[in-house]
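Worksheet for the structure shown next.
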Amino acid sequence: MGSAFERVVRRVVQELDHGGEFIPVTSLQSSTGFQPYCLVVRKPSSSWFWKPRYKCVNLSIKDILEPDAAEPDVQRGRSFHFYDAMDGQIQGSVELAAPGQAKIAGGAAVSDSSSTSMNVYSLSVDPNTWQTLLHERHLRQPEHKVLQQLRSRGDNVYVVTEVLQTQKEVEVTRTHKREGSGRFSLPGATCLQGEGQGHLSQKKTVTIPSGSTLAFRVAQLVIDSDLDVLLFPDKKQRTFQPPATGHKRSTSEGAWPQLPSGLSMMRCLHNFLTDGVPAEGAFTEDFQGLRAEVETISKELELLDRELCQLLLEGLEGVLRDQLALRALEEALEQGQSLGPVEPLDGPAGAVLECLVLSSGMLVPELAIPVVYLLGALTMLSETQHKLLAEALESQTLLGPLELVGSLLEQSAPWQERSTMSLPPGLLGNSWGEGAPAWVLLDECGLELGEDTPHVCWEPQAQGRMCALYASLALLSGLSQEPH
């Protein structure tokens with residue numbers, strides 16, 4: 001079963017935000033961090049096919065302004081009662097018999113049920129508050145250390161302006177049951193008969209605390225000589241203005257060009273993907289476009305010698321099993337472009353990083369860009385999916401899931417519409433059902449799955465994770481292949 005918290009968030013946002021202005025919170029752990037006036041950074045996406053992520057920086061707007069004072073009060077909107085229930089059952093039976101011969105009969109039933117009842121309300125900052133706030137206060141000097149770091153990396157910074165929160169503690173329960181029975185008889189001199197039955201029940205309960213944020217809206221900060229707040233963010237506007245043009249810095253052979261701060265690793269990746277083609281027309285927004293994007297990235301990996309590939313794979317397998325190592329590696333690569341040489345890391349993250357840098361500590365673009373893309377895809381996936389990818393990498397069974405995910409992405413077009421697809425037996429391998437690796441990989445993406453008659457119910461919200469899963473499988477599989 002997929003994340004119960006994410007399912008609740010998805011249902012609430014569908015009902016209360018038809019304009020698509022709210023950003024869903026993706027984990028219960030981070031749900032308390034998104035509060036009005038809190039500052040967040042927008043982590044650029046490594047692909048056109050999944051959305052950027054927002055990350056709290058543990059600062060409030062008051063931390064970067066002076067004179068020091070509490071934030072103005074927020075407005076509380078009216079409460080909405082949300083109730084969502086699902087109860088479904090599929091059952092069937094079969095009997096095979098011939099006169100005077102063996103008889104075999106069996107039956108099975110599968111049921112799913114869940115229910116959620118909660119009150120949700122909004123907290124928002126009055127738009128007029130920003131004008132008053134910026135008139136009465138100004139940027140703190142010297143600039144806050146965290147802002148200095150974000151400036152050096154060229155990150156865009158936003159402030160949370162509105163949130164949807166739970167009014168009381170909510171318990172979400174989802175149950176999945178399977179039952180089966182069978183009997184047989186073998187006539188003859190000695191009649192042999194037998195029967196059996198069994199059941200399996202899974203129950204997942206998640207408690208969402210009172211005041212948990214389910215979704216939020218943001219405004220963009222623009223920091224120059226003073227602070228401005230853009231209530232309608234402009235994709236072309238940067239929080240920190242780049243240095244004056246004409247500034248040149250030296251480069252070293254095989255290393256990243258030392259570009260002015262503000263040209264982040266992710267922007268270098270996008271430049272690499274487009275290769276002179278306008279961003280809007282780089283790739284079509286369908287499976288063919290996704291496959292073309294992944295192939296563009298993987299071309300660099302095909303040139304690596306087997307020894308380096310093996311070292312990289314061993315490090316990546318370790319990173320997939322260690323969430324802290326994954327975050328440390330992502331952070332190091334993000335800083336590597338704008339801050340110069342990267343600091344060495346320990347453990348599996350360090351093993352991967354050693355494959356991507358020169359002795360000077362500078363990143364090698366031909367190696368770093370594909371890994372940055374891969375990490376961007378991996379961060380879209382859950383910890384459970386990471387562990388399954390590590391196991392598939394170890395057992396060299398990546399191709400089966402890759403073909404299955406690719407087939408589903410191709411069949412489900414257009415991705416913006418719900419649909420139901422049958423699964424060809426040839427793509428399912430030896431097992432399909434609750435707990436099977438392929439089942440769990442898809443279930444964690446937010447898809448509804450059918451077992452007895454294998455099928456998938458496509459949900460538009462699953463697009464980002466499914467595309468990221470395909471990219472992860474394709475790149476890991478490509479690294480694992482022997483050179484042609």
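Glycine too: its Cβ is placed from the backbone N, Cα and C atoms.
Among the mutagenesis experiments that Swiss-Prot reports, GLU15 to Lys is described with the note: No spontaneous pyroptosis-inducing activity; when associated with D-192. DSSP assigns GLU15 (mutagenesis position) to a helix. The Cβ of GLU15 (mutagenesis position) lies under 8 Å from the Cβ of PHE80, PHE82, each of these being in the same chain and 6 or more residues away along the sequence.
In Swiss-Prot, a published mutagenesis experiment is listed as ARG174 to Glu, annotated Reduced ability to form a pore. Following the DSSP three-state reduction, the secondary structure of ARG174 (mutagenesis position) is strand. ARG174 (mutagenesis position): 20 other CB atoms within 10 A of its CB, across all protein chains.
Per Swiss-Prot, mutagenesis CYS191 to Ala is noted as: Abolished palmitoylation and ability to form a pore and mediate pyroptosis. Prevents binding to small molecule NU6300.
According to Swiss-Prot, the mutagenesis experiment LEU192 to Asp carries the annotation: Decreased induction of pyroptosis and defects in liposome-binding. No spontaneous pyroptosis-inducing activity; when associated with K-15.
With a 10 A radius on its CB, LYS204 (mutagenesis position) counts 14 other CB atoms from all the protein chains. As a published mutagenesis entry, LYS204 to Glu appears in Swiss-Prot alongside the note: Reduced ability to form a pore.
In the three-state DSSP reading, LYS235 (mutagenesis position) counts as coil. Listed in Swiss-Prot is the mutagenesis experiment LYS235 to Asp, annotated as follows: Does not affect ability to induce pyroptosis.
Quoted from Swiss-Prot, the note attached to the mutagenesis of LYS236 to Asp states: Does not affect ability to induce pyroptosis. Cβ environment of LYS236 (mutagenesis position): no same-chain residue six or more positions apart lies under 8 Å away.
In the three-state DSSP assignment, the secondary structure recorded for TYR373 (mutagenesis position) is helix. TYR373 (mutagenesis position): 25 other CB atoms within 10 A of its CB, across all protein chains. Listed in Swiss-Prot is the mutagenesis experiment TYR373 to Asp, annotated as follows: Spontaneous pyroptosis-inducing activity.
The shortest Cα-Cα distance from LYS204 (mutagenesis position) to any of the mutagenesis positions (ARG174, LYS235, TYR373) is found for ARG174. Within its own chain, LYS235 (mutagenesis position) has no residue 6 or more apart in sequence whose C-beta sits under 8 angstroms from its own. In the three-state DSSP assignment, the secondary structure recorded for LYS204 (mutagenesis position) is strand. In this structure the C-alpha atoms belonging to TYR373 (mutagenesis position) and ARG174 (mutagenesis position) are separated by 35 Å.
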